[in-house]
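Peer 1: Structure in structure tokens, see below.
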Amino acid sequence: MDKLTPSQWKVINKSYEPASTIKVIAGPGSGKTLTLLYKVLHLITVENIKPEEILIFSLTNKAVDSIIENLLSIFENSHTNKEIVHQIGCYTVHGLANRIVVENEGMINIIEEIGWRGLMKLLPPSKRTPHHFRSYKELEKVVKDYKLNNAKNNNPVIEKLVELMDNCKVMTNDDLIIRAKKYLELDSSDSDASSFTQDLRNKYKVVLIDEFQDLYPSLAPLITMICKGKQLIMFGDTNQSIYGFLGSNNEIMSQLDNLHPKNSTTVLKLFDNFRSTPEIISLASKIINRPLAEKQIIDDTDETPSELVRKLPSGVSPQIMTFDDLAAESEFIIDKITQLICSSAKFSDIAILSRTNSHLTAIASILKKYGIPYQKLKSQPDWMDDLRIQFLLDILKVCSLASDEKHNREFNTGDKWQSNFSILVTMSALKGIGDASIQALYKACSLKNLSIWKYLTMVPNFEWPLGLSIKKKMENYTSNLYEMIENDQVHQLDDPMELLEKVASITNNLNLNPTYFQSLSDAQSSLEFKTHLQEMAQVMKVSKSNKPPGISFVKWFLETYFDQTMVFHQSQQALQTTGPGTVKLSTIHSAKGLEFPIVFLTNGSMSNFPMDTNALYVGITRARNLLYMCNMKHERLVSKSSPYSRNIMSNNLFWTYYNKDLKRSVCDVKVTHGYNVQRYNQLRKNFGFYRAYSSLRGCKSVFRRI
């Protein structure tokens, strides 16, 4: 068992009580996640809480993956059957909401970028009207505001779009939360209620929330309903709250703090720091203006200073620098990575964090030029964000939904055709299909109370209100999908690869508008698409392996691919290999809950915006041993470091400290120093770093040889 601190044991040993709250205030690197994991172990092995009575919430898929992986390790190390970990409910809030709604409604659409683009095709073209939008982001905001105001703002165009979304079961993430709450509110004695929904009401006894500071108001209705009457255990740090743009964290925390009586609420604190060096902690404390006096620590906790865990000083302070342009900043980062790799660091030790994805994209292109392997970290898998993959999913939805609807032609259900949305989205991506054609077709379908698919396959084409060239494109669309829908082939194909090949073949024949997606002519973009397609195929195979009887494969996959992606990622954890790895690129928001031995924190030389205090604090506290800060604009930061220092190369004491901290061998640090310097000098000569300043040039991938 891991060596736990007195403050951690206080949390772990706090006994189970129904309708109670334990709030654990835990700073970065305080062992919060480890405490949560051992609390779960304690509940099962000591408190006799069944694993299926425990529910864990986090906000990101990466955090859920990490919790499950670490639970498996802890249960195995404690000689407890690790298979019971899979009986514990561990979800993102939206993942759980999605499962509730799908279980009660069947297939739904969570609207993504490609969906908003499709909806924009239905908007009138006049720029003089109040419903003209320059981007799908503007439309998304207006629709959200319309729903929040309960349709009080008189806008018939938005009203029609929202009606279409409702009829086609198209939901935003906020809609998902509201809809899930509605099903939890239903009478549990209702015989039609689904078992998972009943379990959330009745089975779970303990709910643990990881990173409570990341919660925002729209999540409150669902979370408070689930947690009421159970033991609620929350872990978090208000200094790391960086989702203020989604609403005030204080609002939802006030509801959770008052969920149970005050005499049933306990607040505990973790002040240890297992992660960052004292030098990094000192800078982080300065940023949030928190004094480090031991008196404050003693006042806030029962531990004495000698009981609190702190790492020894490393002797290396964070470096704070300012650069005039991206070239100078990037050259510094490349040069410093060269020094670090030529010492004792691995690529996998290094993370480059920024506030924006656009700045990370610029840095990624430069890393690629130098042959430095990198990986972008995101809140959800890349394949699910790829517009081309989203299009394939929408084609599958068209086929599945339209095939189901053709059996109901005798029923006059008006405009409530769920396939309409996916058809509009996929048609919007076809070359030569403009807004006017989409609007004319949709209006004609509405007048006849037919779905778009039924209209195109039942109404003679001479009645279509479309030009000849557009009619041909529509006929090509229907002819390519006809066999899948009208012959029910989509529900008969049971092999994931056959289904994917069929959908890919259909897509290839549809004459897509290349400007609707990322350019497929670019080699890197094509390679990314191939990678994402392979991952989608793997998730489909996972879905096939656990498909229950009585449901077609395509329907099962489309209803559960969010959950199946989680299963796939968990299975991949055990397959990770050792080696130099990759440099991690991430926004500060996506790096929440993660740590890295070495962090480059960059804001971009062209950014005139000061860094938000909490975001800067989160970025700083991701670093374990080394921190380099580039163009960080903040009132409590002063740029004072020289970007041309090579001192880290010769600091044997630090590299001994570094390798001990990461539990690596330290015997070769001194012996190989001379060779490392020689290797670095050769690399910097190749790259042009021997000058005080140089512009970036096309370089060979020299790093692949080291």
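Keep in mind that glycine also has a Cβ here, set from the backbone N, Cα and C atoms.
None of the listed substitutions appears in this model.
Sequence annotations record features per position, and here Swiss-Prot assigns domain 'UvrD-like helicase ATP-binding' to 5-277. Taken from Swiss-Prot, the feature ATP binding site covers Gly29, Ser30, Gly31, Lys32, Thr33, Leu34, Arg275. The domain 'UvrD-like helicase C-terminal' annotation in Swiss-Prot covers 278-593. Per Swiss-Prot, mutagenesis Arg704 to Asp is noted as: Impaired import into mitochondrion. Under mutagenesis, Swiss-Prot gives Arg705 to Asp with this note: Impaired import into mitochondrion.
Could you tell me the structural context for the features on the list?
Peer 2: Secondary structure from DSSP puts Lys32 (ATP binding site) in a helix.
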Peer 1: Are there any residues at least 6 positions away along the chain from Ser30 (ATP binding site) with a Cβ closer than 8 Å to its Cβ? List them or say none.
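Peer 2: Result: Leu270, Phe271, Asp272, Asn273, Phe274.
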Peer 1: Does anything in the same chain, at least 6 positions from Lys32 (ATP binding site), have a Cβ under 8 Å from its Cβ, and if so what?
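Peer 2: Result: Val24, Ala26, Asp210, Phe235, Gly236, Asp237, Leu270.
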Peer 1: If you measure every Cα to Cα distance among Gly29, Ser30, Gly31, Lys32, Thr33, Leu34, Arg275, the residues said to bind ATP, what is the biggest one in Å?
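Peer 2: Roughly 12 Å, rounded to the nearest whole number.
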